[in-house]
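Record features (Swiss-Prot):
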- HIS707: active site, proton donor (ACT_SITE)
- LYS19, ASN126, ASP504, TYR527, ARG530, TYR531, TRP576: 5-methyltetrahydropteroyltri-L-glutamate binding site (BINDING)
- ILE446, GLY447, SER448, GLU499, ASP614: L-methionine binding site (BINDING)
- ILE446, GLY447, SER448, GLU499, ASP614: L-homocysteine binding site (BINDING)
- LYS103 to Tyr, Ala or Thr: No effect on catalytic activity; when associated with A-104 and A-107, or with T-104 and T-107, or with Y-104 and Y-107 (MUTAGEN)
- LYS104 to Tyr, Ala or Thr: No effect on catalytic activity; when associated with A-103 and A-107, or with T-103 and T-107, or with Y-103 and Y-107 (MUTAGEN)
- ASN126 to Ala: Loss of catalytic activity (MUTAGEN)
- ARG456 to Ala: 38% of the catalytic activity of the wild-type (MUTAGEN)
- TYR660 to Ala or Gln: Loss of catalytic activity (MUTAGEN)
Amino acid sequence: MVQSSVLGFPRIGGQRELKKITEAYWSGKATVEELLAKGKELREHNWKLQQKAGVDIIPSNDFSYYDQVLDLSLLFNAIPERYTKFDLAPIDVLFAMGRGLQKKATETQAAVDVTALEMVKWFDSNYHYVRPTFSHSTEFKLNTAAGIKPVDEFNEAKALGVQTRPVILGPVSYLYLGKADKDSLDLEPISLLPKILPVYKELLQKLKEAGAEQVQIDEPVLVLDLPEAVQSKFKEAYDALVGADVPELILTTYFGDVRPNLKAIENLPVAGFHFDFVRVPEQLDEVASILKDGQTLSAGVVDGRNIWKTDFAKASAVVQKAIEKVGKDKVVVATSSSLLHTPVDLESETKLDAVIKDWFSFATQKLDEVVVIAKNVSGEDVSKQLEANAASIKARSESSITNDPKVQERLTTINEALATRKAAFPERLTEQKAKYNLPLFPTTTIGSFPQTKDIRINRNKFAKGQITAEEYEAFINKEIETVVRFQEEIGLDVLVHGEPERNDMVQYFGEQLNGFAFTTNGWVQSYGSRYVRPPIIVGDVSRPKAMTVKESVYAQSITSKPMKGMLTGPVTILRWSFPRDDVSGKIQALQLGLALRDEVNDLEGAGITVIQVDEPAIREGLPLRAGKERSDYLNWAAQSFRVATSGVENSTQIHSHFCYSDLDPNHIKALDADVVSIEFSKKDDPNYIQEFSEYPNHIGLGLFDIHSPRIPSKQEFVSRIEEILKVYPASKFWVNPDCGLKTRGWPEVKESLTNMVEAAKEFRAKY
């Protein structure tokens, strides 16, 4: 009998219960006991759901109140000293590391003011992890102040009658994905391996004592280009960890091709391996060849990253091939990765078109898929499920919903001229200086302003038909005016309208484009309590009418200052949607580029001549390995942006924005935007600024962290700008936050932006 396995399940709850209780706790409206009780309830639901579905190997320790990598940092005492000074409870230390903390002094507690650790993309997904941060003084040990999470949750499931397989990020990946703290920049995190291995060993021993038979130990860095010095660390690590006193270890990889690093793991004494055969089915032969007698092969054939139904025939064929290689008793049918990246349950979608809905599979449905495939390759009768699945796959492939001949014809018109501005940047800059007459250190924001409760209530009322379109438009215009007047009052130079009409920077556009489908409850965790509801690209994309012109024109009409039109770029819309799996990413991005070109041209025609096209996801789409696939991606990603933005006059200023990523200036240069803004506030490495010293166009390196409620002082802004100006010329530098202000409250936004503008004014006086 071939077993079924799931690598992880969404932690957020079917109705976003985790977000609600976490934010209630942060705001003082829920106790820590209520927070912990809700977490326990969510874990129990997930375990019971998987047990009921018939999944054989059920994960534990896949739950987190914020981020699973951050959990490990807390557990292993990798806590920078600045978070240990305030006598905080363990859960509050966790949240302070994840989002920063600023509290006024009370009679019983000193004031707290700490910034968050850096948050970066989890490989090429839209999930973000909190980056482990190490120093020479880091002392690894099991931090048992709040228990031992992997052991406690294993025992919790065991008490419910559910035998689970704990999930832990492996030591090589944990260190390699971390960074040196600002006081230890000469430290190579991987050099800490000998210090951390005894702590891993102790944790594994405690899991064995609790009754764990296997542990899923994730080493996803194996899909990256690893230096030989890092490759050699796997043998060192697993020779030290494996033994009779610890559970069996299943070394787990996902998101890519392991073959270039195969030598690093071919002789490891682990009980088995997991590989992603959704992303790289062609690696099966080579990875199977390294298995020794007794080692199992976990075959990731159900996509943990997308929402399309698994083709049972194709997936079963892959598993059957694995069985032929290593034997039926040594193969496990599994999800390709954790299901963290998919919505919880398709059954909660009551408004989806029935035809389209039949093409989808969310996390709950994927449980059934791994079970059916396992039964099928084991010889059990699942003919009804196979027939229904085949019919669904066939219907989608033949549907007219996916094909628009006009869009396909327009794609053929794209050439280099269409994707090139009328003049090079120096000539454009001359015209833009004459037109806008901006001061040195021009100030702006990235786009969104706080999405208040009042905004959400009125948007909901409009969606339900409780207020008219005229009433809703009047409300939105009032919100826009509030944002504009505030920006004028504090002296910002280039304004935004605040985006009160937008629910999400991708969904808002997807809802107005042909070729998209939408969910009502298809939430996925992006980071912490930030969840997104990605649109689904189901067919060829086009723009039937203008999407943003009305609000931008109104905003410009009430101010004499330049007003930015705000759009989300083609690659970001693609990356932050669930994409089609039947056509290439390049085709989808270029279709989006053409649709956005129409919008950019309409904005310019309506008098909006500063236009920002955000591409925060362009880095995350970069293939994980160097080579032709990566260079091809960079070419079509930049081309799709230029297709969108190259139809304007020289005097129209094109901006773009990037966040959550380590960026190569050459990637940005290829976009040929006039001004770019980049998340920067949590970058501690001075070399990162140096990389942009030769960037030819204008740039704004983000000066404060919008993911944290913490308010930076004017002096903090001044110090940050001084550091940047040691490397980057004042004549090209813009002053702005890291990202949009949607998730922040008005009081912190007002104070932070006021301090930022005052700092810019101080530098104008100096220069």
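Using the three backbone atoms N, Cα and C, a Cβ is placed for every residue, glycine included.
Where a substitution is noted, the model still shows the residue that was there originally.
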Give me the largest Cα to Cα distance among ILE446, GLY447, SER448, GLU499, ASP614, the residues the record lists as binding L-homocysteine, in Å as a whole number.
14
LYS19 (5-methyltetrahydropteroyltri-L-glutamate binding site): secondary structure state under DSSP, collapsed to three categories:
helix
According to DSSP, collapsed to three classes, what secondary structure does ARG456 (mutagenesis position) have?
helix
Select the closest residue to GLU499 (L-methionine binding site) from the following recorded positions, measuring between CA atoms: ASN126, ARG456, TYR531, TRP576, HIS707.
ARG456
At the level of the C-alpha atoms, what whole-angstrom distance separates the residue listed as 'active site, proton donor' and LYS103 (mutagenesis position)?
16
Cβ-centroid neighbours of L-homocysteine site ILE446, GLY447, SER448, GLU499, ASP614, 8 Å, sequence order:
THR445, VAL496, MET505, MET566, GLN612, HIS657, CYS739, GLY740, LEU741, LYS742
Is ASP504 (5-methyltetrahydropteroyltri-L-glutamate binding site) helix, strand or coil when read with DSSP?
coil
To the nearest whole angstrom, state the Cα distance for the pair ASN126 (mutagenesis position) and ASP504 (5-methyltetrahydropteroyltri-L-glutamate binding site).
14
Could you tell me which of these recorded positions, LYS19, LYS103, LYS104, ARG456, HIS707, has the fewest other Cβ atoms within 10 Å of its Cβ?
LYS104
For ARG456 (mutagenesis position) and LYS19 (5-methyltetrahydropteroyltri-L-glutamate binding site), determine the Cα separation and express it in whole Å.
16
Least surrounded among the binding-site residues, given as TYR527, TYR531, when other CB atoms within 10 Å are counted:
TYR531
Using a 10 Å cut-off, grab the number of neighbouring Cβ atoms around the Cβ of ILE446 (L-methionine binding site), all chains included.
25
